[in-house]
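According to Swiss-Prot, the protein has these features:
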type	residues	note
DOMAIN	10-338	domain 'Protein kinase'
BINDING	I16, G17, S18, G19, A20, Y21, G22, L23, V24, K39	ATP binding site
MUTAGEN	K39 to R	Loss of activity
ACT_SITE	D186	active site, proton acceptor
Amino acid sequence: MLSDCLLNNFRITAQIGSGAYGLVFHVVDILTSREYAVKTVFKSSSMDEFYNKNGLNNNSQVARTTLLQTQLYHFFKSFQKKLFLPSVDLDSILQLTENELNRLPHYREIAFQLRVQSHGNIVKIHQVLESSIATFIVMDYYDRDLFTSIVDDKHFVNHGILIKKVFLQLCSALDHCHRLGIYHCDIKPENVLLDRNDNAYLCDFGLSTKSKYLAPNVCVGSSYYMAPERILYCLNTTTNGIHVDECCSSLPTDTGDIWSLGIILINLTCIRNPWLKAHQKEDNTFQHFANDNNVLKKILPISDELFTVLTKILQLNPYTRIDMKTLMSEVSSLTSFTREGPLSQVPILSSEVYMTHIIRNENLFLSDLSHFSADQEQQQQQQQQQQQVQEQEQEQKQEQIQNQEQAQQQQEEEDAEPESDIPSTYNSDGSMEKYEYTNNHNNSTFLTSSMDSTPYQSDIDDVSASKDCKFQQDTLRNRLLCLQMNFSTLTDGPNEKWLPDY
């Protein structure tokens, strides 16, 4: 119906969302080709006038959406489908007082979002265009929300590290809001957008407040994610000993957002809600949980680790709920989300990886985060291996010192033994052979050997020494034979057989 309508330099391409008092469109800047989302917030006075004029009521969501589309279409048509609207200075919106915001309630959402949008995981407002029937808010565009990714795409089924990344980014954004005194009050998957790199962005501050304490008789947000103290029907009940209708004004607002985070964590890990409403009289499951929190382990496939964290988040008494910093730390340290399946083992994220690669890097891919986590584990393994190598080297050094001491002691014992005049040599098997002279001149063998049965281990490979000694033995034998023959010639006369033949 509104396709191709021009809003200043933005061309409307499609409607991507709707609410009680507004519509959301996908637009393209015709000058830069950049995509944006434009939220159209209708002024309550114009809506009441339109309903009264047509005799209609706004009870049906479909009826409301149709009426909003029709009214906006006629508005564009009256200007030939081209609107040129003035842009409101964003700084001037931040300067609006509380009284001025009360007179311009549709600007309260804009002012709160502008105040906190410096965080990297909160959707940013770029322009605010004003008309007589509606205010147009130009914001960042992301093509999917957390609800679609969880339920329709099953995007988190096998990715424990991705669950940590998205959940911690959401916690960080919400913690930033709380520190600046803004409480969202409508945390749910539909209000969390995701980019192509699976980074999360908090949006829709339409129900947010600056009040630190709950306003009496006020019930806001989706019943699936609302804390029990925020539900209107709890006003006549007691919550863990606290009578809500008597001290509703003293109950903190921020802990209600933390409760909603706990339900989202269950959505991410189990793809379901634990109950329809956190009300003991209207929801049987929640009533059983209020009596015994172990019911969570019976209805959900969660691990003991995750159960421990959830019991700290889903405290019925808002004053005893876990704080944001502790929650972020404990989720970072979880090693499992479920008892079985791919989420039964989840990498631990160190504070360095979390601060550097989750919060500060908006363009981080999941593969990069897995790589950082794997590098951390690899570094730990390398450190363990280096420590083992050092221990082995130290053991080897001690062993060498002991061997040297033993060798030195053995050498000293050998040096203390008397030296023998008998020549010796070594056989190929390492045993020592001793040679002794004899006085038998008639025996052609002048040397006899006796074998020492004990091998000399230090020279067991010295084969060449044995061969040299044998050669010397043969040479000495030949010389002795010659001397013997010469001696017989001198005593018995010449032997003709011995004389050379001339």
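Positions of Cβ are set from backbone N, Cα and C atoms, glycine also.
Nothing has been swapped: the model has the original residues at all the noted spots.
Keep in mind that this is a model prediction, so the values were computed, not measured.
Here the CA atom of V24 (ATP binding site) lies 4 Å from the CA atom of K39 (mutagenesis position).
For the residue listed as 'active site, proton acceptor', applying a Cβ distance below 8 Å and a minimum sequence separation of six or more within one chain yields D204, G206, L207, S208, V220, G221, S222. As a whole number, the greatest separation of Cα atoms within the ATP-binding residue list I16, G17, S18, G19, A20, Y21, G22, L23, V24, K39 is 15 Å. Residue environment of G22 (ATP binding site) contains 23 other Cβ atoms, counted within 10 Å of its Cβ in all protein chains. In this structure, the binding-site residues I16, A20, V24 were compared by how many other Cβ atoms lie within 10 Å of their Cβ, and the smallest count belongs to A20. The recorded positions examined here are S18, K39; by Cβ neighbour count within 10 Å, the least packed of them is S18.
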